[in-house]
Amino acid sequence: MSTATTTVTTSDQASHPTKIYCSGLQCGRETSSQMKCPVCLKQGIVSIFCDTSCYENNYKAHKALHNAKDGLEGAYDPFPKFKYSGKVKASYPLTPRRYVPEDIPKPDWAANGLPVSEQRNDRLNNIPIYKKDQIKKIRKACMLGREVLDIAAAHVRPGITTDELDEIVHNETIKRGAYPSPLNYYNFPKSLCTSVNEVICHGVPDKTVLKEGDIVNLDVSLYYQGYHADLNETYYVGENISKEALNTTETSRECLKLAIKMCKPGTTFQELGDHIEKHATENKCSVVRTYCGHGVGEFFHCSPNIPHYAKNRTPGVMKPGMVFTIEPMINEGTWKDMTWPDDWTSTTQDGKLSAQFEHTLLVTEHGVEILTARNKKSPGGPRQRIK
């Protein structure tokens, strides 16, 4: 999936043995191979591949690295022929996969990229109902997720790179004895999703530098003692924010808030989308249809699927003990999306802005509990629109 090298930071070298990961964009697995790209070697770059077949299958994307003027320190676009919809572009090379201590419990995809238990559960197509002892553990994971997101959000400012934010999230996650759920999930290369401006979701942290006036979504997920937490918020970068960015972001924030108010036993998952889209439309925005909320807890993603758009046909009724996310992606322009050649980054087709907010929620006997709720010290928060 990602382009990774064997380079590690000095601190990592001092405390951990170097782990080698395949540099293939569609691979990224740990390997003991010593097969190196000869072109990279001439430029002082060490890029290792699993075998000849992996090298040949990934070479078309990998060769973009050879065009970097300053080796690993020089930022470059790995997809120079790709027609981006807006100004945000991939900025490579990606930093190497970050180390997770051996003693931290890991989900099954940490080893090979495949969430086998999740795939097996998907075939059952049932919505988990969690017991009190399980809910206690999910609540703890969500509390840690909120801590990590707030720490990363406090560093959002002009001049910081999305990769630096990823490093913060990674370090704060493992400091708490948790595993960053996105890392190696279907070979996703990072511990955080960072979505800037027209990026809807699943942005890969790289050398992109945040600028005054940007908006950036930080999507944090972690795995702690067998359970996942999932939350995200969109933050303003600096103070000089356009009225379009303010309206799109605040509309998304409000859409999540009104959807949460509907959550209680007996509410259908289908009706959430009707109210979300109504509010978005009233504010001259649209709702992304490709991605949806989902069950979370024992699994990173599971039933129910929760679309955020109107007139959807998703089945299911809320019952006490259900845990899921609501995460409306609201666009300034068209609802239609497109995906970059990295097979992850989703952006608006028209290059206009997108904003998202997400909470993990527990249905109680009489309503809902926001497991990932903000606290008084949480960075960010609403701002007044500009008329």
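Heads up, the Cβ atoms here are built off N, Cα and C, so glycines get one too.
Substitutions noted, but not modelled.
Computed from a predicted structure; not experimentally measured.
Marked as Zn(2+) 2 binding site by Swiss-Prot on the basis of sequence analysis: Cys37, Cys40, His62, His66. Every protein chain shown contributes to the tally, and the Cβ of Cys37 (Zn(2+) 2 binding site) ends up with 21 other Cβ atoms within 10 Å.
Summarising the annotation, Swiss-Prot assigns protein binding site to His202, His301. Within 10 Å of the C-beta atom of His301 (protein binding site) sit 20 other C-beta atoms, taking all shown protein chains into account.
Summarising the annotation, Swiss-Prot assigns Zn(2+) 3 binding site to Asp219, Asp230, Glu358 and lists sequence analysis as the type of evidence. According to DSSP, Asp219 (mutagenesis position) is assigned to a strand segment. A sphere of 10 angstroms centred on the C-beta of Asp219 (mutagenesis position) encloses 22 other C-beta atoms.
Non-local contacts of Glu327 (Zn(2+) 4 binding site) by the CB criterion (under 8 A, 6+ apart in sequence, same chain) comprise Asn232, Leu256, Tyr291, Cys292, Gly293, His308, Gln356, Phe357, Glu358, His359. According to Swiss-Prot, the feature Zn(2+) 4 binding site maps to Asp230, His294, Glu327, Glu358, an assignment based on sequence analysis.
With a 10 A radius on its CB, Cys22 (mutagenesis position) counts 26 other CB atoms from all the protein chains. Record note (Swiss-Prot) on the mutagenesis of Cys22 to Ser: Changes the ribosome profile distribution of the protein and also increases its occurrence in the cytosolic fraction.
Experimental mutagenesis is annotated in Swiss-Prot for His62 to Arg, with the remark: Changes the ribosome profile distribution of the protein.
Asp219 to Asn appears in Swiss-Prot as a mutagenesis experiment; the accompanying note says: Reduces activity 1000-fold.
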Using DSSP and collapsing to three states, where does His294 (Zn(2+) 4 binding site) fall: helix, strand or coil?
strand
Between His202, His294, which of the binding-site residues has its C-beta surrounded by the fewest other C-beta atoms within 10 Å?
His294
List the recorded positions among Cys37, Cys40, Asp219, His294 whose C-alpha is within 10 Å of the C-alpha of His202 (protein binding site), in sequence order, or say none.
Asp219
Rounded to an integer, what is the Cα-Cα distance in Å between Asp219 (mutagenesis position) and Asp230 (Zn(2+) 3 binding site)?
8
